[in-house]
Amino acid sequence: MGPLLVWHRGDLRLHDHPALLEALARGPVVGLVVLDPNNLKTTPRRRAWFLENVRALREAYRARGGALWVLEGLPWEKVPEAARRLKAKAVYALTSHTPYGRYRDGRVREALPVPLHLLPAPHLLPPDLPRAYRVYTPFSRLYRGAAPPLPPPEALPKGPEEGEIPREDPGLPLPEPGEEAALAGLRAFLEAKLPRYAEERDRLDGEGGSRLSPYFALGVLSPRLAAWEAERRGGEGARKWVAELLWRDFSYHLLYHFPWMAERPLDPRFQAFPWQEDEALFQAWYEGKTGVPLVDAAMRELHATGFLSNRARMNAAQFAVKHLLLPWKRCEEAFRHLLLDGDRAVNLQGWQWAGGLGVDAAPYFRVFNPVLQGERHDPEGRWLKRWAPEYPSYAPKDPVVDLEEARRRYLRLARDLARG
């Protein structure tokens, strides 16, 4: 019989990989990545980021003497094809809890001539908890600290290599791909920024954060390892940062239990909200031409870099939903495809939270003032000057809507719905 196949999906790494180590304990392995067209229907920047990290994973296999197959096509066709060609004894992978991942894995299992073994992914809390939580705090209280992460294999058995990895022009500079770069970034953050994370995490320029989200989104960096290393250092910064990592798992938990949140608000009252299909307003928001400095700077940075701080994301999202009344789903999708870290579950949770649509305890009547938010979280205006230099301050300049009138309009509509 042949080797065991280790099928990498949202886990483009060798460290802290239960499926890889389980397979290695049972025999020689060959890695596999399937370039799934269902996941590659996105922007060039996101395709390029994914492909460069697949390339880095292949190099990691090679450096340890192993081989990674890369096949292009539908997983329920290509995984069985690889298993047959290699005469594989079984396929190992980490469990996916997304709606598409569960559908995909069911079809692959049906088509495979050998067993498919799915092992738990190293979440901080498993998304498939039997009780469904809609509020973050009781969910987070279940967390008791990170379990020790698993080490990467020192060596991998030799095997045949198959498949080419295409090139894609991202249209913008990308971070250094691969888990070595991710681990180096984690070390740098823990040493230099974690001690002040609690005080600086809300900076609009994102310099108080880790900037590791593009690696987490593809599983290039294990969240369990990240939490473990942060908790070893301790302090308020570590506590706050691990809480943010738990928000990621809360996002997966929500999408697992409420898969329909991808299409409609968690709060059923807001399914009847009168969103405004205004193409001119949508384009003004999307292109960063609203006349509202914080929003314009945020959208321009996102277009230019594929990254945005959490504080800027919340403000850009809430302005679209609450001030402009734009359809939240269209905006969420457009926003996600600009992000290098465009994780569907995380972005859906973020937009429904910012929009007051039922995620967590975020009240619908909370409406950020983008002027005060800018002054508070970029007090010297350096971030604003970099991305929207035509604005001397955070005061609006010929805005597409009057901020106070738009706030009152939204609250009137939302309260009418909330009261039934």
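Glycine residues also receive a Cβ, built from the backbone N, Cα and C atoms like all the rest.
Neighbour density for Gly342 (FAD binding site): within 10 A of its CB lie 21 other CB atoms from the protein chains shown. Taken from Swiss-Prot, the feature FAD binding site covers Tyr197, Gly209, Ser210, Arg211, Leu212, Ser213, Trp241, Arg248, Asn310, Asp341, Gly342, Asp343, and the record attributes it to experimental evidence.
In this view, Arg201 (mutagenesis position) is surrounded by 19 other Cβ atoms within 10 Å of its Cβ, with every protein chain counted. The DNA binding site annotation in Swiss-Prot covers Arg201, Gln373 and is backed by similarity to another entry.
Secondary structure of the domain 'Photolyase/cryptochrome alpha/beta' (2-124) per DSSP, as helix, strand and coil residue counts: 52 helix, 26 strand, 45 coil. Look at Swiss-Prot and you will find 2-124 tagged as domain 'Photolyase/cryptochrome alpha/beta'.
Where Swiss-Prot documents Arg201 to Ala as a mutagenesis experiment, the accompanying text is: Reduces CPD repair activity by 20%.
According to Swiss-Prot, the mutagenesis experiment Lys240 to Ala carries this note: Reduces CPD repair activity by 20%. Lys240 (mutagenesis position) is surrounded by 15 other CB atoms, counting those within 10 A of its CB over all protein chains shown. Reduced to three states, the DSSP call for Lys240 (mutagenesis position) is helix.
For Trp247 (mutagenesis position), the same-chain residues that are 6 or more apart in sequence and have a Cβ closer than 8 Å to its Cβ are Tyr136, Val346, Gln349. The annotation that Swiss-Prot gives for the mutagenesis experiment Trp247 to Ala reads: Reduces CPD repair activity by 20%.
For the recorded site, Arg311 (mutagenesis position), the DSSP three-state label reads helix. In the shown protein chains, 24 other C-beta atoms lie within 10 A of the C-beta of Arg311 (mutagenesis position). Record note (Swiss-Prot), mutagenesis Arg311 to Ala: Strongly reduces interaction with DNA. The unchanged residue is displayed.
Its own atom aside, the Cβ of Trp353 (mutagenesis position) has 22 Cβ atoms within 10 angstroms in the protein chains shown. One entry in Swiss-Prot concerns the mutagenesis experiment Trp353 to Ala. Its note says: Strongly reduces interaction with DNA. Reduces CPD repair activity by 80%.
Long-range neighbours of Arg366 (mutagenesis position) (same chain, six or more residues apart, CB within less than 8 Å of its CB): Gly356. Annotation note: Arg366 (mutagenesis position) sits in a coil segment as assigned by DSSP. Annotation of the published mutagenesis Arg366 to Ala in Swiss-Prot: Strongly reduces interaction with DNA; the original residue is retained in the structure shown.
Arg311 (mutagenesis position) has Gln373 nearby among the binding-site residues Tyr197, Ser210, Leu212, Trp241, Gly342, Gln373, counting only those with a Cα within 10 angstroms of its own Cα. Sequence-distant contacts of Asn310 (FAD binding site), defined by Cβ-Cβ distance under 8 angstroms and a gap of at least six in the same chain, are Arg201, Asp202, Gly206, Gly209, Glu244. Put simply, the two farthest-apart Cα atoms among Tyr197, Gly209, Ser210, Arg211, Leu212, Ser213, Trp241, Arg248, Asn310, Asp341, Gly342, Asp343, the recorded binders of FAD, are 23 Å from each other. Comparing the Cα of Gly342 (FAD binding site) with the Cα of every entry in Lys240, Trp353, Gln373, these being the recorded positions, the smallest distance points to Trp353.
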